[in-house]
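K.L.:
Quick paste of what Swiss-Prot says about this protein:
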MUTAGEN   GLU10 to Ala  Decreased CTL recognition
MUTAGEN   LYS11 to Ala  Complete loss of CTL recognition
MUTAGEN   ARG12 to Ala  Complete loss of CTL recognition
MUTAGEN   GLY13 to Ala  Complete loss of CTL recognition
MUTAGEN   HIS16 to Arg  CTL recognition
MUTAGEN   VAL17 to Ala  Decreased CTL recognition
Amino acid sequence: MEEQPECREEKRGSLHVWKSELVEVEDDVYLRHSSSLTYRL
């Protein structure tokens, strides 16, 4: 019973890392897409 909170914290931490990584990837794709658009213009 005492081990549950630790597992929950671990999951929340990994989820936070996953979210931040996803945001970084989205930003990278967006920047690359916008730069290619400006390059075409």
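Using the three backbone atoms N, Cα and C, a Cβ is placed for every residue, glycine included.
Just the original residues are modelled here, none of the noted substitutions.
Context for these features, please: burial, neighbours, distances.
P.N.:
According to DSSP, GLU10 (mutagenesis position) is assigned to a helical segment. GLU10 (mutagenesis position) has a Cβ environment of 10 other Cβ atoms inside 10 Å.
Within 10 Å of the C-beta of LYS11 (mutagenesis position) there are 10 other C-beta atoms, taking all protein chains into account.
On its own chain, ARG12 (mutagenesis position) has no residue at least 6 apart in sequence with a Cβ closer than 8 Å to its own Cβ.
Within 10 Å of the C-beta of GLY13 (mutagenesis position) we count 10 further C-beta atoms, all protein chains included.
Cβ neighbours within 10 Å of HIS16 (mutagenesis position), excluding its own Cβ and spanning all shown chains: 10. Mapped onto three states, the DSSP output places HIS16 (mutagenesis position) in helix.
Within the same chain, no residue at least six positions away from VAL17 (mutagenesis position) has a Cβ under 8 Å of its Cβ.
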